[in-house]
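Asker: Quick one: structure below, then a few questions.
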Amino acid sequence: MERSNLFHIPCFLLLFLLFNINGVHTTFVCGDEDFSPNTSYVENLESLLPSLASNVIRERGFYNVSLDGVYALALCRKHYEVQACRRCVDRASRTLLTQCRGKTEAYHWDSENDANVSCLVRYSNIHRFGKLKLEPIGNVPHSSLDPSSNLTRISQEFAARANRTVEVASTADESSVLKYYGVSSAEFTDTPEVNMLMQCTPDLSSSDCNHCLRENVRYNQEHNWDRVGGTVARPSCYFRWDDYRFAGAFDNLERVPAPPRSPQTRQDYRVKKGRMFQPWSVVVVVFPTGINLAVFVAFVLAYRRMRRRIYTEINKNSDSDGQATLRFDLGMILIATNEFSLENKLGQGGFGSVYKGILPSGQEIAVKRLAGGSGQGELEFKNEVLLLTRLQHRNLVKLLGFCNEGNEEILVYEHVPNSSLDHFIFDEDKRWLLTWDVRYRIIEGVARGLLYLHEDSQLRIIHRDLKASNILLDAEMNPKVADFGMARLFNMDETRGETSRVVGTYGYMAPEYVRHGQFSAKSDVYSFGVMLLEMISGEKNKNFETEGLPAFAWKRWIEGELESIIDPYLNENPRNEIIKLIQIGLLCVQENAAKRPTMNSVITWLARDGTFTIPKPTEAAFVTLPLSVKPENRSMSERKDKDPFSVDEVSITVLYPR
């Protein structure tokens, strides 16, 4: 854990400054490490930061991106106004480019009272997404309290209010991208009004956010205990408090009244309305009340034990980020799915069936019941549980829990109401619902989900089975990558692996994976490229039996006959954007894995207002090997059986009725 003492940071020259002119309250911190000479870092930084303002709006208030060693993010406070957020991020970006020019790392928390906005812009030459960053600290204390104030009482009331605000801010609101945010307004005994705002970057876990904010409160109490307001900022979290309502964050928020002063002790406390207090009356009132209370407590305890036994238990083995894995009781799942009734069945996959369920709370769930002998063994089951409980991204399906009682192996996911992508893109009656903007958003979302898996999560994961049927669509048609049963976890210093058991869906698998069992992040990039071309054409890859969609699209590209690639439903849409996406798709399906782009580059190219140059694609992969033919027998590091090649044509997919 990083230390929070400001004076133990030898590598940083802290330039935390406060401007409070015309209602602008801004704190920025620059590092003292300069760029290495003759590098493109400054050019990439100057190209990346100006793009944050528009992209943070498109991403609903939080945006992170990287470009050739520059890692940046932008964040606005919850309930922001679009133009105010855009201006705030743009101003913060320009401030960092001018005030921290030449520095490898900096961050800037900015707020503007008149515009009702606050925001963060942060950049670094080190990958920090999803990681708690406590240093360097920016501390901006305000004016001192009135010396006649009761500082001890103020400190106690402040600590109590701050602790409650920390709990609110660090409790994740999964309905919002800006999930870590809290404000409070209270009247203290000796202070008419105290307003607090706390926020964390959404890439943190709830426990990391809580720790970061508590460190801010502790630091504030140690250094600013005699002030009427101030700001303590860190790269991962922000705490500001003041004696007035700032940045529009407290509109329609009721102020908590001051605690009542303790009444003076009266010597005649046993006398009321001229009558002597009768001790025996206590027995008359308290005895039956005590019996009723004891019965009530016993009932509550019995109910809680029964509920815990029948419904759920929390797995004691929490994952590394402190989030416990929810282990569902089989009885609860049977109740939720009406004992796996046919009416609740949503679909059938290669590894089992998927059912819709409803928890006692009313929450809808999707229950994947793995079939015996399906091929998804105990290791694969644990693999998916361990991976998904440690992954949190809006473009990944959320695992709610699991059950492994007796012979049952069950995974419980969030219910995603709009089925999977293949139910729309390959259905003539539904494909028109996928407008160009919806398709673009789906493609971007899948790309961001893959980038998170490959680079931005605490793990490095290769999905290995990306395809249209493994992309689920929520109520607003936002994509969520699903099905991690075949995913492989890499160490951070690993880039590729080999296997003798090639699993996946033929047509989406990269040629080096099909032929040699070699897989890497570029294998997922290939699958993404196939899916992207399917989104443009509205055709399944397998419809091009003799050569495959990538090869077909490549031929039409070099012949200049792009009309035969494009879905007729897209004829009235921006041709330059469609061609750009075809180009990106062809780059992703190139025969040579080394020439395929990273998902980081794909995200950069997908920016609609970007000015980046996209390379020209080379020849796409021609994977025409039929399923009945096995590739050449080659030496592989994981060879355990004689058959070097086995294909699961249909892998487990969360399907929903059409």
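Each residue, glycine too, has its Cβ placed from N, Cα and C.
Annotations for this protein, taken from Swiss-Prot, read as follows:
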ACT_SITE  Asp465  active site, proton acceptor
BINDING   Leu346, Gly347, Gln348, Gly349, Gly350, Phe351, Gly352, Ser353, Val354, Lys368  ATP binding site
DOMAIN    27-128  domain 'Gnk2-homologous 1'
DOMAIN    139-246  domain 'Gnk2-homologous 2'
MUTAGEN   Lys368 to Glu  Loss of function
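Each of these features: where is it, how hidden is it, and who are its neighbours?
Answerer: Note on Asp465 (active site, proton acceptor): other Cβ atoms within 10 Å of its Cβ, all shown chains, come to 25.
Note on Gly352 (ATP binding site): other Cβ atoms within 10 Å of its Cβ, all shown chains, come to 20.
According to DSSP, the domain 'Gnk2-homologous 2' (139-246) comprises 38 helix, 28 strand, 42 coil.
Within 10 Å of the Cβ of Lys368 (mutagenesis position) there are 27 other Cβ atoms, across all protein chains.
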Asker: Average the per-residue pLDDT over the domain 'Gnk2-homologous 1' (27-128) and send me the rounded value.
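Answerer: Mean pLDDT across the domain 'Gnk2-homologous 1' (27-128) comes out at 87.
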Asker: Please identify, from the binding-site residues Leu346, Val354, the residue with the sparsest Cβ neighbourhood, meaning fewest other Cβ atoms within 10 angstroms.
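Answerer: The binding-site residues Leu346, Val354 were compared, and Leu346 has the fewest Cβ atoms within 10 Å.
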Asker: What's the CA to CA span in angstrom from Gly352 (ATP binding site) over to Lys368 (mutagenesis position)?
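Answerer: Per the Cα atoms, Gly352 (ATP binding site) and Lys368 (mutagenesis position) stand 7 Å apart.
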Asker: For Gln348 (ATP binding site), list the number of other Cβ atoms lying within 10 Å of its Cβ atom.
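Answerer: Counting Cβ neighbours of Gln348 (ATP binding site) within 10 Å gives 14.
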Asker: To the nearest Å, how far is the Cα of Leu346 (ATP binding site) from the Cα of Lys368 (mutagenesis position)?
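Answerer: Roughly 10 Å, rounded to the nearest whole number.
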Asker: Per DSSP, Lys368 (mutagenesis position) is which: helix, strand or coil?
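Answerer: For Lys368 (mutagenesis position) - judged by DSSP and reduced to three states - the answer is strand.
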Asker: Look up Gln348 (ATP binding site) in the DSSP assignment and reduce it to helix, strand or coil.
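Answerer: DSSP assigns Gln348 (ATP binding site) to strand.
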Asker: What is the interatomic distance between the Cα atoms of Asp465 (active site, proton acceptor) and Val354 (ATP binding site), given in whole Å?
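Answerer: The Cα atom of Asp465 (active site, proton acceptor) is 18 Å away from the Cα atom of Val354 (ATP binding site).
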